[in-house]
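Below you'll find the structure, written out as structure tokens, and then a few comments.
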Amino acid sequence: MAAAMDVDTPSGTNSGAGKKRFEVKKWNAVALWAWDIVVDNCAICRNHIMDLCIECQANQASATSEECTVAWGVCNHAFHFHCISRWLKTRQVCPLDNREWEFQKYGH
């Protein structure tokens, strides 16, 4: 439970010197988050980047969301790790900007 908060009154008022204007009894904070990427979909399989890739969807019995991670390149493009790995078997470039692919990070 949050502690009571003292609130200063404006210096020009004389109403109730020393009294609190209000007291916070309870505060329920809410926070939201989002990935810091512009594109929400994997450009290779077209699924949402936070959903399973098409390979994991086909093998849903054995796949978990922990296994289907996101991979970022130094170009800041993001793909499912399985999708970009399959792509890199034939071409060593980013599918979106054609620059040489280099992993920046991967994982959730």
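Placed from the backbone N, Cα and C atoms, the Cβ positions cover glycine too.
As given in Swiss-Prot:
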- CYS42, CYS45, HIS80, CYS83: Zn(2+) 1 binding site (BINDING)
- CYS53, CYS56, CYS68, HIS82: Zn(2+) 2 binding site (BINDING)
- CYS75, HIS77, CYS94, ASP97: Zn(2+) 3 binding site (BINDING)
- CYS53 to Ala: Strong reduction in ligase activity; when associated with A-56 (MUTAGEN)
- CYS56 to Ala: Strong reduction in ligase activity; when associated with A-53 (MUTAGEN)
- CYS75 to Ala: Strong reduction in ligase activity; when associated with A-77 (MUTAGEN)
- HIS77 to Ala: Strong reduction in ligase activity; when associated with A-75 (MUTAGEN)
- ARG91 to Glu: Impairs UBE2R2 activation by neddylated Cul2-RING(FEM1C) complex (MUTAGEN)
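Structure coloured by features recorded in Swiss-Prot.
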residue	record	DSSP class
CYS42	Zn(2+) 1 binding site	coil
CYS56	mutagenesis position	helix
CYS68	Zn(2+) 2 binding site	coil
CYS75	mutagenesis position	coil
HIS80	Zn(2+) 1 binding site	strand
ARG91	mutagenesis position	coil
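The subset of recorded positions (CYS42, CYS68, CYS75, HIS82) lying with their Cα within 10 Å of the Cα of CYS56 (mutagenesis position) consists of CYS68, HIS82, given in sequence order. For the pair ASP97 (Zn(2+) 3 binding site) and CYS53 (mutagenesis position), the C-alpha distance works out to 21 angstrom. You'll find the Cα of CYS68 (Zn(2+) 2 binding site) roughly 13 Å from the Cα of CYS45 (Zn(2+) 1 binding site). For HIS82 (Zn(2+) 2 binding site), the recorded positions whose C-alpha atoms fall inside a 10 Å radius of its own C-alpha are CYS53, out of CYS53, CYS75, ARG91, CYS94. Secondary structure at ASP97 (Zn(2+) 3 binding site), taken from DSSP and collapsed to helix, strand or coil, is coil. Highest Cβ count within 10 Å among the recorded positions HIS77, HIS80, HIS82, ARG91: HIS80. Most Cβ neighbours within 10 Å among the mutagenesis positions CYS53, CYS56, CYS75: this distinction goes to CYS53. Calculated from their C-alpha atoms, the gap between HIS80 (Zn(2+) 1 binding site) and CYS53 (mutagenesis position) amounts to 6 Å. Nearest Cα neighbour of HIS77 (mutagenesis position) among the listed recorded positions (CYS53, CYS83, ARG91, CYS94): CYS94. Cβ contacts within 10 Å of CYS42 (Zn(2+) 1 binding site), excluding its own Cβ and spanning all protein chains shown: 25.
The shortest Cα-Cα distance between CYS94 (Zn(2+) 3 binding site) and any of the recorded positions CYS53, CYS75, CYS83 is the one to CYS75.
Long-range Cβ contacts of CYS83 (Zn(2+) 1 binding site) within its own chain (separation 6+, distance under 8 Å): CYS42, ILE44, CYS45, CYS53, ILE54, GLU55. The Zn(2+) 3 site, placed at the center of the C-beta atoms of CYS75, HIS77, CYS94, ASP97, has further neighbours from the same chain whose C-beta lies within 8 angstroms: GLY73, ASN76, PRO95, LEU96, ASN98, ARG99, TRP101.
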